[in-house]
Each structure stands twice: as structure tokens, then as C-alpha cells.
Amino acid sequence: MDISISWVVIIVFVLSYLILMDKWRASKLPGNLPPSPPKLPVIGHLHLLRGGLPQHVLRGITQKYGAVAHLQLGEVHSVVLSSAESTKQAMKVLDPTFADRFDSIGSQIMWYNNDDMIFSRYNDHWRQIRKICVSELLSPRNVRSFGFIRQDEMARLIRVFESSEGAAINASEEISKMSCAIVCRAAFGSVLKDQGKLADLVKEALSMASGFELADLYPSSWLLNLLCFNKYRLQRMRGRLDNILDGFLEEHKVKKSGEFGGEDIIDVLYRMQKDTEMKAPITNNGIKGFIFDVFSAGTETSATTIQWALSELMKNPEKMVKAQAEVREKLKGKTNPDVADVQELKYLHSVVKETLRLHPPFPLIPRLCKEECEVTGYTIPAKTRILVNVWSIGRDPAYWKDPDTFNPDRFDEVSRDVIGNDFELIPFGAGRRVCPGLHFGLANVEVPLAQLLYHFDYKLPSAMTAADMDMSETPGLSGPRKNPLIMIPTIHNPTS
């Protein structure tokens, strides 16, 4: 009995302490915060995040409480931005204030203590690595020069589809392999030996990094950090990642050259690592973090977008017919179409934009407010975590008619681009931290998609109809399909 009473006393003491600390923190906040749902002691609004994907749940909250909403998640204060107006103010007007990232256990472990480009803080290291990435890999000139790689890997994919004619094929798997090969050859000069294992690690890491980890939401609690079992799982994954990347980098050091006959971006990073005048030294972990960036942002997002585009076209057969008619007319007689050729495909561009509207590669964009400021009349305290709900903005009826309907024709009436100029449609982000690889990514979506539509007609397996298609998403930073896309390709014969 004495033991039971002791435990009750301890629990009451701990809860009382946590509640008092919660009230003390709340007293330090400014009075003009964004609207907020009712919260519970200690956990704040954590209970509201149950029962769905984060972007879906957060959309429901902002629909009820306003496009700018304040949430207390454990000890951490967050603000959700779900309108084009608030996002424009944060990412354009106040861009330097919101250009930072916040730390998480997942990014610290898998992205080498954020010594990469995607999760790096807004500092000299980030500016330096981004500049190298854009100039050496992602410039429009380089994107065009990678045309022969896209053509080569597309030819492989077409052969795979041809060999499966009349039979069901896992299109998701084959498209991912193609995307992976294009990125590896363009960035590193060759296909990685353990490319498949690395791709699996990327999917697993992106899935785990997309959720809310309790240890991240209670940073002062050493106990939750100790009991964070996902941390130990991530550390094991990091060990596997190190084995793959260390082996690749050792091979890279002894090889003479890649397929371009000169330096690739890894060579450039190694050369600059020796430069003593660099503002921020480039470490070996920084190079590995960059490689993981290229894989996670370059392969998974492009492959996912192609899969969603094909899924939406299969779900909407009349749109499929229109897209195929345009592609087959404009590309007729062109054996190896690339970026310049697909520029003529107006409806295909609309299909891709509509896909990115409904299925953005980054449904939630994380930022950190560096200093206290004001957004749409509300005070945002310094160090507040920001979540830009790109998925919700793309489905907002204030900007889009019939927002949940796949309708590429809407872009005949509404002129909006996807490169960060129009804040109603920002699948690649905006401002200083807009995705540097967006032109590379778009080329790796549009060219393969055009060829898949040109060469094949498609059916669903068994007795499935378009209405039966599962369009569910699964947790992940890139918003992937819950289930793989299974299709039956039939070779298109223009003379039939």
C-alpha cells in the first residue's frame, strides 16, 4: 500500500510540475498569437493530430480556426500557414526571417546532423553547398546536357513495359528504378552498386521523418529522448547508409572518370574540401549528406509525381485520351524526344501542374521563424516552428474551382506556374529555399511521362474500373501512393 501511495505522490508531483511549467511558458508568449483550438495541459494540441496524415489533419484545423493557426505540440509552439497570402508574406516579404529549418531526430541522424542542404540551417554552409549544387549539377544548361541519360534510361523502361505487354506490371517499381538511374548517372557519373538498397533506405527515412516524434516535441525531456525507440531504429539505418556511401566514395576516389569524362559533383566537393579559404569547411559527412539529399529529393519526388500523374490519368480516362492525342501528334517521328520537344506539349504541362497541385512532392514545408515578426496581423514569436501546408493550399476553393477534381484544363483559364512565383501553387517551395532542382525534376517527370503516354495504352488489372482505383497516400515527406500502381500496358500501333 505504501508503495502505491508513493507512486501516486510522484505522479501528482510530476504532473503538477509539468502543468506549472506549461503555464509559465504560456505567460511568456505575446498576446496577439494566431487563433488556436482548445488545448489540454502538458500535451497541448497533440491529441488533435490523431487519425490521419499530418497535412490532412492540419487542413481540418485551419479550415475551422483560420488559415494561420497556432498549435502547441508538447513543449513546442508551431504555426500552420494554409493560405497563399500568409505563405507569400512568410516566404517572400519576410523570407530571411523564415529561411531557417528546425532540427529533428530524423534529420539529425539520417542527414548527418543536418550537415547537408535540405535540412541545413540558413547559414554559410547552406549558401555554399547550394551554390555548388546549382552551378555544377542543376543549371538549365546541365539539365539539357543530361538528355542522353534520360533517353537511355527511358529506352530501358520502354523495353521493360514492352516485355510485359498484356500482363500486369508494377509501374511504381519500374518508374522508381528509372528515376534512380537518371539521378545517379547525372550526379555521380555512374549507377551506384547498391542503388536499390539506398533507394529503400530513402523511402524508409522519408516515411519516418514525416511524422511527429515525441522526443522532438519535448526537447527538455531526457527520459523521452532515452525512450525514443525510433531513434535507435534510425541509428541502425544510419549504419547501413554509412556502409553504402563509404563504399561508393572509396570506389569514386579510385575511378578515373565518370561517363562525362571529367569531374562530377562529388569530385568538385572533394576539390573544394581542400580549399582552406572556404567560409564553411566541407566535411566527409557533409558530402554523404549531400548524396542522400540528391537521392531523397531527386529520385523519390520525380518518381512519385510520374506515378500520381499516371494514376490520375487512369482514374480520368477522358483526360488520358486528350493527353495521349497531343503527345502522339506533336512527337510523331521523333525517336528521342527530350526537354526541347516537350516544351510544345501544352496539355502535358497542364497535366503535370495539376498533378503537382493535388499531390505536391512536399505536402508540408518546414521552416523556423528566426525572430519575432507579424504575419497577416498575427504575432509569430521567435523560434516558432512553421509548417506551410502546400497540400491544403493546392486544394483551397478560394483559389481553385472544384479543388478536389483532377482537371488539367483549368490552366487554360488560370495562368499559374510551379516555380515559386504564384503562391497558390508552390509544390517546390518558394523564396530563398525554393527547391534548387525543380527544373531538373520537371525534366525528369515530363520527358518520361510523355514517352510512356506515346508508346503505350493502359488498362487496369482484373475487372477493376477507374472508380475502383485506390488513390490513398501513405506517410512520407514526398506524399507517395499507399499502394503501388499496377497497370497492363499495350504497345500503341499508330497504323491500327
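A Cβ is built for glycine as well, from the same backbone N, Cα and C atoms used for every other residue.
Nothing has been swapped: the model has the original residues at all the noted spots.
Quick look at what Swiss-Prot lists:
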- Cys435: heme binding site (BINDING)
- Arg156 to Cys: In strain: cv. Tc (VARIANT)
- Phe229 to Val: In strain: cv. Tc (VARIANT)
- Ile266 to Val: In strain: cv. Tc (VARIANT)
Rounded to the nearest Å - Cα separation of Ile266 (variant position) and Phe229 (variant position): 34
Intrachain C-beta neighbours of Phe229 (variant position), sequence separation six or more, cut-off 8 angstroms: none
Rounded to the nearest Å - Cα separation of Cys435 (heme binding site) and Arg156 (variant position): 28
Proximal but sequence-remote residues of the same chain as Arg156 (variant position) (Cβ under 8 Å, at least 6 apart): Met178, Ala181
Three-state secondary structure, Cys435 (heme binding site) (per DSSP): coil
Ile266 (variant position) CB neighbourhood, other CB atoms within 10 A: 21
